[in-house]
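The following features are taken from Swiss-Prot:
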{"type": "BINDING", "residues": "D742, D744, D746, K748, E753", "note": "Ca(2+) 1 binding site"}
{"type": "BINDING", "residues": "D778, D780, N782, T784, E789", "note": "Ca(2+) 2 binding site"}
{"type": "DOMAIN", "residues": "729-764", "note": "domain 'EF-hand 1'"}
{"type": "DOMAIN", "residues": "765-800", "note": "domain 'EF-hand 2'"}
{"type": "MUTAGEN", "residues": "D742 to A", "note": "Abolishes cross-linking activity and reduces calcium binding by 55%; when associated with A-744; A-746 and A-753"}
{"type": "MUTAGEN", "residues": "D744 to A", "note": "Abolishes cross-linking activity and reduces calcium binding by 55%; when associated with A-742; A-746 and A-753"}
{"type": "MUTAGEN", "residues": "D746 to A", "note": "Abolishes cross-linking activity and reduces calcium binding by 55%; when associated with A-742; A-744 and A-753"}
{"type": "MUTAGEN", "residues": "E753 to A", "note": "Abolishes cross-linking activity and reduces calcium binding by 55%; when associated with A-742; A-744 and A-746"}
{"type": "MUTAGEN", "residues": "D778 to A", "note": "Decreases sensitivity to inhibition by calcium; when associated with A-780; A-786 and A-789"}
{"type": "MUTAGEN", "residues": "D780 to A", "note": "Decreases sensitivity to inhibition by calcium; when associated with A-778; A-786 and A-789"}
{"type": "MUTAGEN", "residues": "S786 to A", "note": "Decreases sensitivity to inhibition by calcium; when associated with A-778; A-780 and A-789"}
{"type": "MUTAGEN", "residues": "E789 to A", "note": "Decreases sensitivity to inhibition by calcium; when associated with A-778; A-780 and A-786"}
Amino acid sequence: MSEEPTPVSGNDKQLLNKAWEITQKKTFTAWCNSHLRKLGSSIEQIDTDFTDGIKLAQLLEVISNDPVFKVNKTPKLRIHNIQNVGLCLKHIESHGVKLVGIGAEELVDKNLKMTLGMIWTIILRFAIQDISIEELSAKEALLLWCQRKTEGYDRVKVGNFHTSFQDGLAFCALIHKHRPDLINFDSLNKDDKAGNLQLAFDIAEKELDIPKMLDVSDMLDVVRPDERSVMTYVAQYYHHFSASRKAETAGKQVGKVLDTFMLLEQTKSDYLKRANELVQWINDKQASLESRDFGDSIESVQSFMNAHKEYKKTEKPPKGQEVSELEAIYNSLQTKLRLIKREPFVAPAGLTPNEIDSTWSALEKAEQEHAEALRIELKRQKKIAVLLQKYNRILKKLENWATTKSVYLGSNETGDSITAVQAKLKNLEAFDGECQSLEGQSNSDLLSILAQLTELNYNGVPELTERKDTFFAQQWTGVKSSAETYKNTLLAELERLQKIEDSLVEFAKRAAQLNVWIEAADDHVFDPINVDSVQGVQEIQEKFDAFLHDQSQQFAELEALAALTQQLRELGRSENDYSVISYDELSAKWNNLLAGIEERKVQLANELTTQTNNDVLCQSFSVKANEISDYVRVTLDAISQNTSSDPQEQLNNIRAIITAHAEKKPELDELYTIASQLEEAQVVDNKHTQHSLESIKLKWDKLNTLAKKNEQVVEGEILAKQLTGVTAEELSEFKACFSHFDKDNDNKLNRLEFSSCLKSIGDELTEEQLNQVISKIDTDGNGTISFEEFIDYMVSSRKGTDSVESTKAAFKVMAEDKDFITEAQIRAAISDSKQIDYLLASMPAVEGGFDYNSFAEKLYQ
């Protein structure tokens, strides 16, 4: 579309204004030189340096990329100059610009007003029209661009191209918006207009390569700065930052690709770190569980049991959760790699989920064996404690007996009558019988206990043996020696003694023996029942039955003593000085023993019932736990095999698994009920299974967690495929721009409005490209673009493609079409410092910069 003709009549107030004329001359001269310098040329006086047409032709060739033909390079005469300038004016008109009132003669005659009018027309066509289609639309689009970029800046409100820029803040805001590293806007003195203008002009010239087309005086020494000069200068900002935006867009595309690969690499690194730490913990814990050094006391073993219980309650569950989370991370990583068509992640040996599960199973086996070893050791220590108590009780009783007898035997009293001497001899005979009975029974019991302690690997057996042997060798032998001495003394005095009351002696002897048996029998009747199985109860029952058989034989001895007592009473001897116990006392002990026997029978029956019931519960727990464990294992296999290439099919499969898992919950509740019954029964070990409630619950939760995380990953991947790649901020920007150019609010843009809208947001299309876009998105063919069609175009044009070609293309834009990219270009296009560091560390260095092509190839291998 052609430019509107530029009036050059004397009514043009802007050209008549001398100050504006001076400003335009300066600005237009700088603009021309910004292009002529590409050819190594320049002008100094805009009204004289174009009079021969040579530099004017150079300017037109640079800005239009189209040569001006047949220009006389060595004009000699005025007619030659007019011909050259005429060719230039025709060249301008050939690009769709109508020149009204501007002739070659006026330019050759150095008419400043005509020259400035011509240059303004050129600026409109080649510098500002590419922002829109015609002057009004171009001005509006450029103004909208300034307003959007300076929105939110303190005391900056752009409403025109003259007074709105007079304080310099708008220029500073435009620079800060795009290059915040160049200006600290908050530190500016908002009232220092000259300082702000000078700062903006200097930075634009030095850092942005925008020539200084205006001076501070051009903006401040007039009430209203020249609009054309300001527009020309602002257009330089637009074109500079538009080029930067392309590089930034390419940088964002590269950034998205890098985010994906960096996240995958970080996920791999995190998995390996956590997996290594977990496997190390499992190995260390398994080594400690394989130790069997539990100490040599019940308290020590119970301390180990408490520590093991606390470990299973507090230390192990988080590690079990870590197993589940690592498997979820591993499967999620594989799913993401598969969905983006990358090679699967291969973990080092020993760190795959299956290998970790195997290591975990070995740990649980070690736990089971550790718990069993503790149970056996506690049982052993309890047996040792009972045997030691019994051993000490027997030996203490012997020591007390020996001490008592030593006092008696050491008196050496013979009595004052034959009866008394005979009584002492009889008493000594009773002592001898009791001594032999005690020695035989006690020594047998002590040896039996020592044998049992030896079998239990009790390390104190030598000390106990030495104590026993020392007692019998010293104190016991001393008592026997004293008895023998005392007996000889009595016999020496007994020549006149006669046998007195053999029956009393017989009673004393037999009663003492029976009394010893009754006291020894207490151990079979009153010892506590300490078992944890049906077999244990049966073993005690067998020993008890053997004892009952012996008891029936001892009962015959009691009846014989009863008959002997009756005979003594009939003879008038109710007292028996030779006996240590009376029949009534012996009978009372016997009756007490009988009561204990009956109670023992009840205890054994109850214990058998209890252990039988506990065993039934253990078997029920084992069956249910095995069922749930098998179900979890099969379901986990199903999840790991859910590898369909269709994400929706994967999602349907995993959701079906989650639903079925929820329906299985009552079976877990049933297991909890059985476990509660076992806990109430104080059953801590189950020989029918190695599963515990905690291990089943851990497997159950692991399945639940893995399924849900798998669901989340697949849902996320489906959603990722549906995303457009356009941010909410960009969508809001598209809507605001569309509404601005939709003047009649009919939710449609005509061709001119659509083109202006695209250019206001930085999309510059040629006429051919614009025609192709409209024919593609105007689906109803009505010649207008609806908001929905506009958004579809913006989304499709900004949706990144994840391929090696698209990534290379993005890098090429950032590198300004070179085959290598510099660090400065990377930092100019990408703002994320982590992404910048990653690129600088990963890209191969080449002469002049970095090889982005080989880097992109490596990314997609």
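Using N, Cα and C of the backbone, Cβ positions are placed for all residues, glycine too.
For all the noted positions, this structure keeps the original residue and models no substitution.
Recorded features from Swiss-Prot, shown on the structure.
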residue	record	Cβ neighbours (10 Å)
D742	mutagenesis position	18
D744	mutagenesis position	8
D746	mutagenesis position	9
K748	Ca(2+) 1 binding site	18
E753	mutagenesis position	21
D780	mutagenesis position	8
N782	Ca(2+) 2 binding site	9
T784	Ca(2+) 2 binding site	17
S786	mutagenesis position	18
E789	mutagenesis position	19
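If you measure from the Cα atom of D744 (mutagenesis position) to that of E753 (mutagenesis position), you get 11 Å. Taking the centre of the Cβ atoms of D778, D780, N782, T784, E789 as the Ca(2+) 2 site, the nearby residues of that chain (Cβ within 8 Å, site residues left out) are K748, I777, T779, G781, G783, I785, S786. When the Cα of D746 (mutagenesis position) is compared against those of the recorded positions D780, N782, S786, the shortest separation belongs to S786. Secondary structure of the domain 'EF-hand 2' (765-800), assigned with DSSP and counted as helix (H, G, I), strand (E, B) and coil, comes to 23 helix, 2 strand, 11 coil. One way to see the shell of the Ca(2+) 1 site is to take the Cβ centroid of D742, D744, D746, K748, E753; the remaining same-chain residues with a Cβ within 8 Å of it are F741, K743, N745, N747, L749, N750, T784. Long-range Cβ proximity for D778 (mutagenesis position), meaning a same-chain Cβ under 8 A and a gap of 6 or more residues, is found for T784, I785, E789. Here the domain 'EF-hand 1' (729-764) has a mean pLDDT of 81 out of 100.
When secondary structure is read from DSSP and collapsed to three states, K748 (Ca(2+) 1 binding site) falls in the strand class. K748 (Ca(2+) 1 binding site) and D780 (mutagenesis position) have their C-alpha atoms 13 Å apart, to the nearest angstrom. In three-state terms derived from DSSP, E753 (mutagenesis position) belongs to a helical segment.
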